[in-house]
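Asks: This is the structure I want to talk about, given as structure tokens.
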Amino acid sequence: MAELACFVSFSLTEDKVVWYPINKKAVQTMLCAKVEKDQRSNYYDTILYGVAPPPEFRNRFKTNERYGLDYESDQYTELVNLLADTLNMVSMPTEKFQFDIVKTVVQVRHLENLLCRIKDVNDILNANVKLRVKAVMIACNLVNETETTPLTESNDIVYQDSYFTITKLDYSNHKLLPLMADEYKITINTKTDIPDRNQTAFAAYIRYNFNKFAAISHGKRHWRLVLHSQLMSHAERLDRKIKSDKKHGRQFSYDDGDMAFVHPGWKTCIGQLCGGTTFEVAKTSLYSIKPSKTVRTATNKIESDLISMVGN
């Protein structure tokens, strides 16, 4: 994660906001600049290379001493150009602009995956500019829009039916913020009501074929399959988000779609956290609640059907 200001700067014209990509030499200059404490929240003028991110975000960038955004990579240049182009297409009126927008935390790995989708000539994001803009705005947390399958970050599809798609998330080859993680993302194909029987069938499929994984939600109507061993760390992260929003007077919104496949322990734990229960108490729910009898029965049917097929 990193703030929008780590990638783009802006200027206010008479009628609209104009966005500009930040170049890697500007970042490098900012990282070695001595800046007064009361000026660190402002964009930094490098004199030679244009505007750099506010020095208060210097810790977001990779150096010899710390892990962070690899601003010297080609992907950084591609991403800043994509963000500037996208934001300029949105055409934000000057009178509606608020400086805090540049402090919005964007999903860096999500955005780098979108770069891969956009480069894929067979992917709809390669040619559909309108869809591309919406997908980028979702990744930047700048719109309250459901991340449906056409808008999702990965196009490595491992399962699909009429309602759901599962894509594999691979961050290991990323240049900006590489991460070794075994995860998948679940998205709905269209915004429509999904019959209970289809939810149950999908929940059973996940439980049988992804039995090392748990389906979780961060409350935005898309879901992740994460290893059971990672449940606690994901819950801790969401707990920090809830506390941060409360501290800064923001309303934390959580919507997992009430889907049958969401891990019941996760659903209970997050529900308790949203209700004010401490993490120490809520975390005990993560591994103590079993799937519903309906889902267990549907899973057993998959197994028995497969055994019958082998027998024949």
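Cβ coordinates come from backbone N, Cα and C, glycine included.
Residues or ranges marked as active site, for NTPase and RTPase activities in Swiss-Prot (evidence: sequence analysis): His222. As annotated by Swiss-Prot, ATP binding site applies to Gln107, Val108, Arg109, Lys185, His218, Gly219, Lys220, Arg224. Among the mutagenesis results in Swiss-Prot, Lys185 to Ala has the note: Loss of NTPase activity and dsRNA synthesis. No effect on octamerization. The residue drawn here is the original one. Quoted from Swiss-Prot, the note on mutagenesis experiment His222 to Ala is: Loss of NTPase activity and dsRNA synthesis. No effect on octamerization.
Could you place these features in context, so I can see how deep they sit and what lies close by?
Replies: Of all the Cβ atoms in the protein chains shown, 21 others lie within 10 Å of the Cβ of His222 (mutagenesis position).
The DSSP secondary structure for Arg109 (ATP binding site) is helix.
DSSP classifies Lys185 (mutagenesis position) as strand under the three-state reduction. Spatially close to Lys185 (mutagenesis position) yet at least six residues away along the chain are Thr152, Glu153, Ser154, Ile166, Thr167, Leu169, His222, Trp223, Arg224, Leu225, judged by Cβ distances under 8 angstroms.
Under the three-state DSSP scheme, His222 (mutagenesis position) falls in the coil class.
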Asks: Write out the long-range same-chain contacts of Gln107 (ATP binding site), meaning residues 6 or more apart in sequence whose Cβ is under 8 Å from its Cβ.
Replies: Met1, Ala139, Cys140, Asn141
Asks: For a quick check of packing: other C-beta atoms within 10 Å of the C-beta of Gly219 (ATP binding site), how many?
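Replies: By my count, 16.
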Asks: What is the biggest Cα to Cα gap, in Å, among Gln107, Val108, Arg109, Lys185, His218, Gly219, Lys220, Arg224, the residues listed as binding ATP?
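Replies: Binding-site diameter by Cα atoms for ATP: 19 Å.
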